[in-house]
Amino acid sequence: MNVPVEKNSSFSKELQQTLRSRHLLRTELSFSDEMIEWHIKNGYITAENSISINKRRYRCNRCGQTDQRYFSFYHSSGKNKLYCRSCVMMGRVSEEVPLYSWKEENESNWKSIKLTWDGKLSSGQQKAANVLIEAISKKEELLIWAVCGAGKTEMLFPGIESALNQGLRVCIATPRTDVVLELAPRLKAAFQGADISALYGGSDDKGRLSPLMISTTHQLLRYKDAIDVMIIDEVDAFPYSADQTLQFAVQKARKKNSTLVYLSATPPKELKRKALNGQLHSVRIPARHHRKPLPEPRFVWCGNWKKKLNRNKIPPAVKRWIEFHVKEGRPVFLFVPSVSILEKAAACFKGVHCRTASVHAEDKHRKEKVQQFRDGQLDLLITTTILERGVTVPKVQTGVLGAESSIFTESALVQIAGRTGRHKEYADGDVIYFHFGKTKSMLDARKHIKEMNELAAKVECTD
């Protein structure tokens, strides 16, 4: 329903709430043309060209796309009109359609917020929390480089509490919807009574502006100059690491004078280089919250595993390893390089006496299968790299079939190894890279984990 403008009125608070710190198309605004024009004329709203054209070079002002291959034309009202294909899934941006924003500075008006989490941080977590609070006060960039299972979410809590009570808006941005769904209930439990929104495609909160936001990086395309403290979780994860439009979305959604925090167990080389050279403020947490060393991966040669799978056979070394752990009541993750190999492996395991399922990115029942695995209803879960992050299962043992495959980068292998040993009661466990020839990525991943364990022992972060 279009909301009309009242004669002789001041600005519309409803329109202000809709547009403040946002970057929206006309189709996303349920207000009359008269109202919008009045607010533009009186200086409350800016209407910015959606696409900038300079010497026949195009730039999308919503997603920042400048690659000319992403621009095309559609026919409307007898004309060919330019539009951006890069962000079209969020509503079509074209040369004749403006992006609207509210011009006034967004002032916070929420009540003081108290952390309701009653856990205790480890010394390493507390160190990171203190550095984060300092970075927020100084509006700095910060890298929190913490191993898988270090309790990265919990170490953010004191900094989030401090920021919210200064009237600063905080956003945790992550490349994956799965992570938003996992983090949202934890943050709502830790900050009971706070207004928290979870933003992802299809969410009820989509487009909301709240003091604490957990968002996919895609959803940030709808915001502009909104965030005081931007925390990028899994900065090295796909698709954020490979998509410049998502990196642009983060920068556009931040206020000009704001804090930017990178959170990762496996930071990209450029961030790592800057941190080690002192060009980027950083804090390194080399141990898990339970103070036990990271399980170090072992390499196990399994021959021509592809040939065996094509003959509907499981490599004997892999089969023996899985059967041993299943017999002992320990669940097993088996990572494979592709969906086609996953399907072959799943078919082969039908003849093995264990409760088995397989998952990949397009699996409609992925969420249910992962929950069954967590609940102990499955013995073996075969998966692609879609589950390399964010899944915690007690007592789980982790194997990689075809660890020499190019999909298994150093970062991916470190993340996969991080599935094992996350619980205090089950802090050790097996991590096996089954291979048909070692690769540099395999060696680098093992070296990475060994170095973290050595550093943790040196600074007395492990028992």
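Glycine residues also receive a Cβ, built from the backbone N, Cα and C atoms like all the rest.
Just so you know, the substitutions we noted aren't modelled in this structure.
According to Swiss-Prot, the Zn(2+) binding site annotation covers C60, C63, C84, C87. Marked as ATP binding site by Swiss-Prot on the basis of sequence analysis: A146, V147, C148, G149, A150, G151, K152, T153. Summarising the annotation, Swiss-Prot assigns domain 'Helicase ATP-binding' to 133-285 and lists sequence analysis as the type of evidence. According to Swiss-Prot, the feature domain 'Helicase C-terminal' maps to 317-463, an assignment based on sequence analysis. Listed in Swiss-Prot as a mutagenesis experiment, C60 to S is described as follows: 10-fold decrease in transformation efficiency. Experimental mutagenesis is annotated in Swiss-Prot for C63 to S, with the remark: 10-fold decrease in transformation efficiency. The mutagenesis experiment C84 to S is recorded by Swiss-Prot, whose note states: 10-fold decrease in transformation efficiency. One mutagenesis experiment catalogued in Swiss-Prot, G151 to N, is accompanied by this note: 100-fold decrease in transformation efficiency. The annotation that Swiss-Prot gives for the mutagenesis experiment K152 to E reads: Does not complement a deletion, ComFA accumulates normally, 0.6% transformation efficiency, takes up DNA very poorly. 100-fold decrease in transformation efficiency. According to Swiss-Prot, the mutagenesis experiment K152 to N carries this note: Partially complements a deletion, ComFA accumulates normally, 6% transformation efficiency, takes up DNA poorly. 100-fold decrease in transformation efficiency. According to Swiss-Prot, the mutagenesis experiment K152 to A carries the following note: 100-fold decrease in transformation efficiency. Annotation of the published mutagenesis E234 to Q in Swiss-Prot: 100-fold decrease in transformation efficiency; the original residue is retained in the structure shown. Here the residue is the original one, but Swiss-Prot notes a mutagenesis experiment at this spot, S264 to A: Wild-type transformation efficiency.
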Taking every residue in the domain 'Helicase ATP-binding' (133-285), what is their average pLDDT?
92
Cα within 10 Å of C60 (mutagenesis position) is the criterion; apply it to the binding-site residues C87, A146, V147, C148, A150, T153 and give the hits in sequence order.
C87
For the domain 'Helicase C-terminal' (317-463), the number of residues DSSP places in helix, strand and coil:
63 helix, 24 strand, 60 coil
Which is it, of T153, S264: the one of these recorded positions whose Cβ has the most other Cβ atoms within 10 Å?
S264
List the same-chain residues at least 6 positions away in sequence whose Cβ sits under 8 Å from the Cβ of G151 (mutagenesis position), in sequence order, or say none.
L121, S122, Q125, R288, H289
Looking only at DSSP and grouping its letters into three states, which state does V147 (ATP binding site) belong to?
coil
How many other Cβ atoms sit within 10 Å of the Cβ of C148 (ATP binding site)?
25
Centre the Cβ atoms of A146, V147, C148, G149, A150, G151, K152, T153, go out 8 Å, and tell me which other residues of that chain have a Cβ in range of the ATP site.
M155, A265, I285, R288, H289
Specify the count of other C-beta atoms within 10 Å of the C-beta of C60 (mutagenesis position).
26
Can you check which residues sit near G149 (ATP binding site), meaning Cβ under 8 Å from its Cβ, same chain, 6 or more apart in sequence, and list them in order?
R288, H289, L294, T392, G418, G421, R422
